[in-house]
Every structure is written in C-alpha cells, then in structure tokens.
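Here is what Swiss-Prot says about this protein:
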DOMAIN    81-187  domain 'Rieske'
MUTAGEN   CYS122 to Ala  Abrogates cholesterol dehydrogenase activity
BINDING   CYS122, HIS124, CYS143, HIS146  [2Fe-2S] cluster binding site
MUTAGEN   ASP234 to Ala  Abrogates cholesterol dehydrogenase activity
Amino acid sequence: MLLEQIWGFLTAHPISVVTTILIVYLIHITLKPLNRVRRLGDVGLFFGKPELKGFYRERQLERLKLLRRVGDMPPVFPNGWYCVCESEKLANNQIMEITVLGQFLSLIRSESGAVYITDSYCPHIGANFNIGGRVVRDNCIQCPFHGWIFSAETGKCVEVPYDEGRIPEQAKVTTWPCIERNNNIYLWYHCDGAEPEWEIPEITEITDGFWHLGGRTEHEVMCHIQEIPENGADIAHLNYLHKSAPPVTKGSDIIKTDLSDPQPAVQHVWDGKWEVKSEEDRHCGVMHLNQFMTFWGYKVPLTSSKLVAEQHGPGIVHMLFDFGIWGKGVVFQTVTPEEALLQRVRFRIFSNIPWFFVKFFMTVEAMQFERDVFIWSNKKYIKSPLLVKNDGPIQKHRRWFSQFYTENSPKMLKDGSLSNQAKSIFDW
C-alpha cells in the first residue's frame with residue numbers, strides 16, 4: 001500500500017521530484033570539500049587537434065617524454081623531507097605502497113597508530129610486502145610468501161615461523177626516517193646519510209582543532225623538482241601568466257587564453273618579495289605576497305589577501321593566509337619526486353574560513369597552478385637564464401636551493417638513467 005502511494009506521488013509530480021533531487025545533489029556537491037585530482041596528461045600537455053585518445057594518447061605521452069629537451073639540470077633528488085601520504089588515507093594495521101625517489105617503498109601504520117617506512121622487498125627471496133603483506137604484533141610486518149616477520153621500527157627479522165634456529169644477522173629490511181606532522185606523513189632523505197637537519201614546524205591551530213581540512217588538490221607534473229618552488233622567486237610571471245582570473249576567462253588552459261590582454265575584465269593584481277628567512281633557518285625561504293582583484297580596472301571590495309609562504313627545504317611550503325573578515329588558514333603545498341622528472345604536488349587547506357569561500361579559493365588556486373603546469377611540463381631547464389632587472393630574485397633562490405644538493409645527489413644521465421640510486425640514511 002505504501003509503495004503504491006509513493007509511486008502515485010512520483011507519477012503525479014514528476015517535475016517536483018526531479019527538481020528536489022537536483023537541489024539535493026547540488027547541495028551535496030557544494031558542501032563536499034574540493035578533491036581535484038589531475039593525472040599525468042590531464043593538464044599541461046598538448047595532444048593535438050582533434051585530441052588524441054586511448055592508445056594514441058599514451059604513445060604521444062611517451063614521445064613527449066623521449067623528445068623533450070630537458071636542459072642542463074641539477075641533481076634530481078634534493079636532500080630534505082617529502083610528503084608521502086595524507087594522514088587520513090592510512091588506517092591502523094595497514095601497509096600502503098608509496099612511490100618516492102624513483103622506487104617503491106612500504107608505508108606502515110601500526111595497530112597503535114605509529115607510522116613507519118621500509119623497503120618493499122623481503123630480504124629472504126624478494127617478495128613484495130605491499131602485495132599481500134600484513135601488520136602483526138602491533139608494529140611488525142609479515143611477508144606474504146613465507147611468513148617471515150620483521151620489525152617495522154628496526155627492520156630486523158623477529159621470527160621465521162617454520163624454523164626455530166638462529167635468525168640470520170643479515171635478515172633485515174631497510175627502514176627510512178619518517179614523521180607525522182600537520183596531518184601529513186613525511187619521509188627524510190639525505191644522499192650522504194645525514195640525520196634530519198631541521199624540523200617541520202607544527203601548526204598549532206590544526207593540532208588544537210581550530211582549523212579543519214577544507215579541501216585538497218593533487219597534480220602529477222612532468223618536470224624537475226626545482227622548477228616548482230622557483231616560482232616563489234619569479235615575481236614577474238605573476239602579473240602575466242596569472243593576471244586574468246581563470247573562472248571568467250578560459251580556466252587553466254593557456255593555449256586557449258589570451259595572456260597578452262593588457263586589461264582583462266577581471267584581473268588579479270600581485271605584489272611580493274622572496275627572501276631567505278634567517279641564517280639560523282637557512283633551510284627556509286619566505287615569500288610575502290599581496291593580492292587583490294579588479295573589475296574593469298576598479299578594485300573589488302573584500303578580495304584582498306595577504307600571504308606569507310614559508311618553504312621548508314625542497315618539498316614543503318606552508319602558505320599562511322589572512323583573508324580579513326573571512327578568516328585565516330594555511331595551505332600546505334608538498335612536492336614529492338616520484339621519479340627524476342615526475343612530481344606529485346598536493347595542496348591542502350586547513351582554516352576557519354567559510355566553506356563556500358574555501359571551495360572557491362581552492363578552485364581558483366588550482367586553475368592558476370595548472371597554468372604553471374603547462375609551462376613546467378614543456379620547458380627546458382636553463383642553467384644560466386637571461387634575466388633582467390625586474391625578473392625577481394631567481395638567481396638568489398637558486399643559490400639558496402643549491403644547499404639541498406651534495407656530492408652524492410643522484411644526477412640524470414644522458415640516457416635517462418640515474419648516476420646512483422637514492423637510499424635510506426640507515427643504509428650508510
């Protein structure tokens with residue numbers, strides 16, 4: 001009887017039902033935090049007109065990698081901390097495969113919630129912990145092939161289940177230093193085996209629960225890692241590449257956007273500077289940026305923002321925002337070198353800013369970032385650029401960034417291979 005009444009209502013009021021469903025759906029997607037993910041080839045690369053699809057697209061991507069002129073590049077894996085996972089993506093008692101520094105590793109969360117990173121291959125006969133391995137005894141991992149058990153903390157084998165004899169001394173898996181900070185998990189890498197040389201600052205507003213996750217974006221970018229943070233010192237490009245407002249023009253696609261328009265209808269106006277934080281914190285570079293929007297040359301009220309972006313080493317940026325009456329927050333930009341010329345870039349915002357403003361801000365930020373992706377994915381690295389007076393402190397930034405390269409930093413050879421493989425500081 002009830003089903004008949006429901007069916008009768010649906011058939012009698014189809015427009016009302018469809019409208020209600022549409023409204024509920026729109027509310028859902030509006031309130032849902034932004035999760036914008038772009039894989040390699042989704043943005044930044046040109047696949048012809050008409051655009052290539054499927055197999056032909058993949059083949060063209062391989063050709064682009066092969067034929068692109070990369071230039072005289074610095075080493076490909078600088079020393080520092082790298083984000084390998086967002087905290088909420090790793091559950092207790094889980095082993096997760098991660099890609100970083102040109103290799104697969106195993107990210108582990110124990111039953112009690114601690115995080116560890118180890119090499120992925122069992123030293124017994126070489127099985128992969130990521131494929132069928134499991135967490136046991138709180139903080140140990142068990143190989144899926146023969147059941148050998150290793151401490152995720154020390155890497156040592158603690159049990160061979162079918163043999164009661166003495167465990168071989170060399171039965172050990174390599175571990176990597178890691179830390180969980182600001183709802184991200186980071187790995188420490190140093191090509192000379194040095195212990196962590198600085199700490200990642202803790203944002204107390206996140207720890208104390210005053211700021212909450214409001215959205216994220218993730219991009220795969222085909223370039224050298226140094227190209228991305230160098231943007232912070234390249235002040236001149238802001239008022240050209242990022243001048244027009246993406247939602248009003250052609251979004252992120254610079255092929256379809258007339259960047260030479262001297263007076264876009266809606267325009268971002270930028271002003272900033274970059275400098276080394278201090279001699280004591282020489283691993284940290286700071287960019288101060290002021291921005292507002294104009295409409296036909298007139299400043300738009302309530303669009304002003306001030307940004308202090310602190311870059312901690314080669315792969316972490318903390319962007320501290322003050323939006324005035326809208327509130328405050330931080331955007332984490334993390335750059336992780338998965339391969340020599342493949343970076344995974346994540347943006348995550350934590351704030352007390354209203355949800356609708358956060359979603360708008362992160363969407364515009366992503367579109368602006370994707371304009372840079374078009375440049376990075378197709379440019380070559382020039383060791384000695386031809387700079388003019390108002391280009392900004394690009395050379396100063398390069399001298400600062402060079403501290404993260406040392407004698408054993410892996411270099412990309414002419415055939416595309418690496419001079420040496422990245423390894424844990426515990427392998428020295």
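Quick reminder: no glycine exception, Cβ is built from N, Cα and C everywhere.
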Handout entry: Other CB atoms within 10 A, centred on HIS146 ([2Fe-2S] cluster binding site)
Key = 14
Exercise for the section: Compute the C-alpha separation of HIS124 ([2Fe-2S] cluster binding site) from ASP234 (mutagenesis position), stating it in Å without decimals. Expected result: 50
Problem - From recorded positions CYS122, CYS143, HIS146, the one whose Cα lies nearest ASP234 (mutagenesis position) - result: CYS122
Fill in the blank from the handout: Whole-number Å distance separating the Cα atoms of HIS146 ([2Fe-2S] cluster binding site) and CYS122 (mutagenesis position) is 10
Problem - Long-range Cβ environment of CYS143 ([2Fe-2S] cluster binding site), under 8 Å and at least 6 residues apart - result: CYS122, HIS124, ALA127, PHE129, GLY133, ILE149, PHE150
Exercise for the section: Let me know the model's mean pLDDT on the domain 'Rieske' (81-187). Expected result: 97
Handout entry: Number of Cβ atoms other than its own within 10 Å, given for HIS124 ([2Fe-2S] cluster binding site)
Key = 17
Exercise for the section: For the recorded [2Fe-2S] cluster site formed by CYS122, HIS124, CYS143, HIS146, name the remaining residues of the chain with Cβ within 8 Å of the site's Cβ center, in chain order. Expected result: PRO123, ILE125, GLY126, ALA127, PRO144, PHE145, GLY147, TRP148
Practice task
Please report the DSSP secondary structure of HIS146 ([2Fe-2S] cluster binding site), reduced to three states.
Solution key: coil
Practice task
Reduce the DSSP letter at ASP234 (mutagenesis position) to three states and note it down.
Solution key: coil
